[in-house]
Amino acid sequence: MYALTQGRIFTGHEFLDDHAVVIADGLIKSVCPVAELPPEIEQRSLNGAILSPGFIDVQLNGCGGVQFNDTAEAVSVETLEIMQKANEKSGCTNYLPTLITTSDELMKQGVRVMREYLAKHPNQALGLHLEGPWLNLVKKGTHNPNFVRKPDAALVDFLCENADVITKVTLAPEMVPAEVISKLANAGIVVSAGHSNATLKEAKAGFRAGITFATHLYNAMPYITGREPGLAGAILDEADIYCGIIADGLHVDYANIRNAKRLKGDKLCLVTDATAPAGANIEQFIFAGKTIYYRNGLCVDENGTLSGSSLTMIEGVRNLVEHCGIALDEVLRMATLYPARAIGVEKRLGTLAAGKVANLTAFTPDFKITKTIVNGNEVVTQ
């Protein structure tokens, strides 16, 4: 048992000064005034840093020089372990490894690997995000068109049978029958709209069928026009739909993030959609069967198509504060509490309270990570 002291604590709801977080057996035992700590307890100083729940990234293709995509060798427990270690350096304690449009065979391998990883590493990766393959070719982005397809009963059944390790599926609502969306949602999978050319009417039909999330708002969806709001307009119009947004200033203009925040409130989640260069020093990598080039913060293919980001969660937090003018407490909720709610893990993650998993991060006022704790263990100390 130990207590984190001498920092500013953000519980997920409020900032507390002169308080401590007591950690024991991998869980938060209490959040209490420093004056109430037992005299014999070990105290670990935060040296004035801000202590927050660990960040939760619900869309992450790769980082730390690796990708959970493309090949049987890459879709492995080892890749997920490398991604977790890279994440921890940027304050991210939990994430959804994202496997983009690929073959049935590699999807099934991803499920097997996820099951093995979850048995070995609790409260870190939180299940698989399958981004595709039921997308609209018009909005495929960097996804391999040879693998984009319509749903078939066998694959739908397989996903539902493995819903305990598949947390989220991204699909184009106009390409997937309502009964398939409902079946996935009823199995306990978060169904997300993305890589879609849906009209407002098609998007709303998808929402009624069971879609509760939207993948990287504004990206890989039609422009909003006066007569046709499209998927983006539907997301902004529907109060209960969660969505992720990439806050690197390259995927989405900061003015659009501000507008989305005004409309979506507590349903807007920070995501990175990161790829191998995040937390690594590389200039190119393979993604969706293509060479992707990393230059000046951009990840693009040979045609200039955006192909994921190099963003880390702490960089996204800083960008939302410094470039969007969103208050720090609300930005931290966008990186912790709101994604936890979106994927249904808020009872154990996303806030600092007694009984919650002790996944936390600490950072300086200039957004440098000083400490990351996973299951009560300090995994990063700087």
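Quick reminder: no glycine exception, Cβ is built from N, Cα and C everywhere.
No noted substitution is present; original residues retained.
Because the structure is a prediction, the values reported are computed rather than measured.
Among the mutagenesis results in Swiss-Prot, Q59 to H has the note: Large decrease in catalytic activity and substrate affinity, and increase in the average amount of Zn bound to the protein, suggesting that an additional metal ion can bind to this mutant; when associated with H-61. The residue drawn here is the original one. Secondary structure at Q59 (mutagenesis position), taken from DSSP and collapsed to helix, strand or coil, is strand.
While the structure shown retains the original residue, Swiss-Prot records the mutagenesis experiment N61 to H with this note: Large decrease in catalytic activity and substrate affinity, and increase in the average amount of Zn bound to the protein, suggesting that an additional metal ion can bind to this mutant; when associated with H-59.
Recorded in Swiss-Prot as a mutagenesis result, E131 to Q or A carries the remark: Large reduction in the amount of the metal cofactor bound to the enzyme. For E131 (mutagenesis position), the same-chain residues 6+ apart in sequence whose C-beta sits under 8 angstroms from its C-beta are Q59, T98, L99, I100, T101, H143, T170, G194, H195, T215.
Per Swiss-Prot, Zn(2+) binding site is recorded for E131, H195, H216.
As annotated by Swiss-Prot, substrate binding site applies to T142, H143, N219, A220, R227, D248, G249, L250, H251, L306, S307, G308, with the evidence given as experimental evidence. DSSP assigns R227 (substrate binding site) to coil, not to a helix or a strand. Around the Cβ of R227 (substrate binding site), the number of neighbouring Cβ atoms within 10 Å comes to 5.
Here Swiss-Prot notes a mutagenesis experiment, H143 to Q, with the remark: 180-fold decrease in catalytic efficiency. Around H143 (mutagenesis position), taking its Cβ as the centre, 24 other Cβ atoms fall within 10 Å, counting all chains.
DSSP assigns H143 (mutagenesis position) to coil in the three-state reduction, placing it in neither a helix nor a strand. Among the mutagenesis results in Swiss-Prot, H143 to N has the note: Dramatic decrease in catalytic activity and moderate decrease in substrate affinity, producing a 6000-fold decrease in catalytic efficiency. The residue drawn here is the original one.
DSSP assigns H251 (mutagenesis position) to coil in the three-state reduction, placing it in neither a helix nor a strand. Annotation of the mutagenesis experiment H251 to N in Swiss-Prot: 500-fold decrease in catalytic efficiency.
Counting only same-chain residues six or more apart in sequence, the Cβ atoms lying under 8 angstroms from the Cβ of D273 (mutagenesis position) belong to Q59, L60, N61, T98, H216, G244, I246, H251, G308, S309, L311. Listed in Swiss-Prot is the mutagenesis experiment D273 to N or A, annotated as follows: Loss of catalytic activity.
Sequence annotations record features per position, and here Swiss-Prot assigns active site, proton donor/acceptor to D273 based on experimental evidence.
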Report summary line: Its Cβ having more other Cβ atoms within 10 Å than any other among the recorded positions N61, T142, N219, S307, the winner is N61
Query raised in the report: Which of H195, H216 has the fewest nearby Cβ atoms, counting only those within 10 Å, among these binding-site residues?
Result: H216
Report summary line: What DSSP gives for E131 (mutagenesis position), in three states, is strand
